[in-house]
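These features come from Swiss-Prot:
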| type | residues | note |
| --- | --- | --- |
| DOMAIN | 80-178 | domain 'Mis18' |
| MUTAGEN | Val82 to Glu | Abolishes interaction with OIP5; when associated with D-176 |
| MUTAGEN | Cys85 to Ala | Abolishes location at the centromere |
| BINDING | Cys85, Cys88, Cys141, Cys144 | Zn(2+) binding site |
| MUTAGEN | Cys88 to Ala | Abolishes location at the centromere |
| MUTAGEN | Cys134 to Ala | No effect |
Amino acid sequence: MAGVRSLRCSRGCAGGCECGDKGKCSDSSLLGKRLSEDSSRHQLLQKWASMWSSMSEDASVADMERAQLEEEAAAAEERPLVFLCSGCRRPLGDSLSWVASQEDTNCILLRCVSCNVSVDKEQKLSKREKENGCVLETLCCAGCSLNLGYVYRCTPKNLDYKRDLFCLSVEAIESYVLGSSEKQIVSEDKELFNLESRVEIEKSLTQMEDVLKALQMKLWEAESKLSFATCKS
């Protein structure tokens, strides 16, 4: 019949196939197509899973680094300051006894100081502005006698918060964060080169160079004698 295409199975049967494989031709082609599509989907899913895993790992690493930086910053903030004499570097006190800082007088107030701070028992009246009636005792470094500031012994009512506090001049002290030093003892096998060791190494290299030159000269003489003997024979 015109316009009608004869359908045949794998055995050559026509559309009205009576063999047992009826419909298996089309089923096998559909199955292959579905398997191909499933394979493509599986590959795509694997690709997405790989990308998601990579992104998750990167995010996890970034979170860990951020947390580590935050911990280090918090630890740095919690480390106390140690105040040193600017003349001899003796420790005078630390920020654990910190009370306040005064920008107008350029000093800091501490509740207590170390034994390196000497107190002059001779009392005198303060000559600073807004400190009328304050009785002071001079503070000096026990090591180098540098004037460090004052301790308030008597104060008017409006300055009672300064009484028995140690006022250290910022110009007379230095400070560093406790635990901030990164210097470590270097073992003998990792000791850094200094000037003396460099001189010794250069001396040894010069001696080795002289020995090599002497050996080269002897080798040249031996080759010359051998060449002369060969020519003579």
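Glycine is no exception: its Cβ is also placed from the backbone N, Cα and C atoms.
Swiss-Prot feature annotations superimposed on the structure.
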{"residue": "Val82", "record": "mutagenesis position", "DSSP class": "strand"}
{"residue": "Cys88", "record": "mutagenesis position", "DSSP class": "coil"}
{"residue": "Cys134", "record": "mutagenesis position", "DSSP class": "coil"}
{"residue": "Cys141", "record": "Zn(2+) binding site", "DSSP class": "strand"}
Closest of Val82, Cys134, Cys141, Cys144 to Cys88 (mutagenesis position), Cα positions, recorded positions only: Cys144
Additional residues surrounding Zn(2+), by Cβ distance to the Cys85, Cys88, Cys141, Cys144 centre under 8 Å: Ser86, Gly87, Arg89, Arg90, Asn116, Ala142, Gly143, Ser145, Leu146
Neighbouring mutagenesis positions, C-alpha within 10 angstroms of Cys144 (Zn(2+) binding site) - of Val82, Cys85, Cys134: Cys85
Other CB atoms, at most 10 A from the CB of Val82 (mutagenesis position): 19
Least Cβ-crowded entry, counting other Cβ within 10 Å, from the recorded positions listed as Cys85, Cys134, Cys141, Cys144: Cys144
Distance check against Cys141 (Zn(2+) binding site) for the mutagenesis positions Val82, Cys85, Cys134, keeping those with Cα within 10 Å: Cys85
Rounded distance in angstrom between the Cα atoms of Cys134 (mutagenesis position) and Cys85 (mutagenesis position): 25
